[in-house]
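Below you'll find the structure I mean.
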Amino acid sequence: MMSFVSLLLVGILFHATQAEQLTKCEVFRELKDLKDYGGVSLPEWVCTAFHTSGYDTQAIVQNNDSTEYGLFQINNKIWCKDDQNPHSSNICNISCDKFLDDDLTDDIMCVKKILDKVGINYWLAHKALCSEKLDQWLCEKL
């Protein structure tokens, strides 16, 4: 019985430390430090994150010669470093796997660098889907 309880606790703790699928309101709260940064509103960020990763902090997209990581799909050729692309510019000075957890602090720091260097158009979903009719991306439960 004791080993079953121990195994159950390990399973619970393991799940608690894993990345997760966030809700709209969780993303809204987590991204508060991005509000109006670079002229981009919080609803625009929530919309962009949804259309970029589906709010999945573990999202990984393999392209022909690069990989994109996390909630914001940050690319390993320029912004972060991984084993696939060890000669990355690594402008954010970070390992790409840091974008795969539910601590968005490092993601937000890199997003700000991306905004400063290339602007919001880095995220193709923004212009196409997140520049108008943003009321649906608000969270009433703050």
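Along the chain as shown, the residues are counted starting at 1.
From the backbone N, Cα and C atoms, a Cβ is placed for every residue, glycine too.
For Ile12 to Ser, Swiss-Prot lists a natural variant annotated as follows: In allele D. The annotation domain 'C-type lysozyme' is assigned in Swiss-Prot to 20-142. Here Swiss-Prot describes Lys32 to Arg as a natural variant; the accompanying note says: In allele B and allele D. Where Swiss-Prot documents Gly39 to Cys as a natural variant, the accompanying text is: In allele C. Here the residue is the original one, while Swiss-Prot reports the natural variant Asn85 to Met with the comment In allele C. For Lys98, Asp101, Asp103, Asp106, Asp107, the entry in Swiss-Prot reads Ca(2+) binding site.
Walk me through where these features lie, including what they touch and how far apart they are.
The Cβ of Lys32 (variant position) lies under 8 Å from the Cβ of Leu42, each of these being in the same chain and 6 or more residues away along the sequence.
Sequence-distant contacts of Gly39 (variant position), defined by Cβ-Cβ distance under 8 angstroms and a gap of at least six in the same chain, are Ile120.
Within the same chain, residues at least six positions away from Asn85 (variant position) with a Cβ under 8 Å of its Cβ are Ser66, Thr67, Asn76, Lys77.
In the three-state DSSP scheme, Asp103 (Ca(2+) binding site) is classed as coil. If you draw a 10 Å sphere around the CB of Asp103 (Ca(2+) binding site), it holds 12 other CB atoms from the protein chains shown.
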Using all protein chains shown, find which of the binding-site residues Lys98, Asp101, Asp107 scores highest when you count other CB atoms within 10 A of its CB.
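The largest 10 Å Cβ neighbour count belongs to Asp107.
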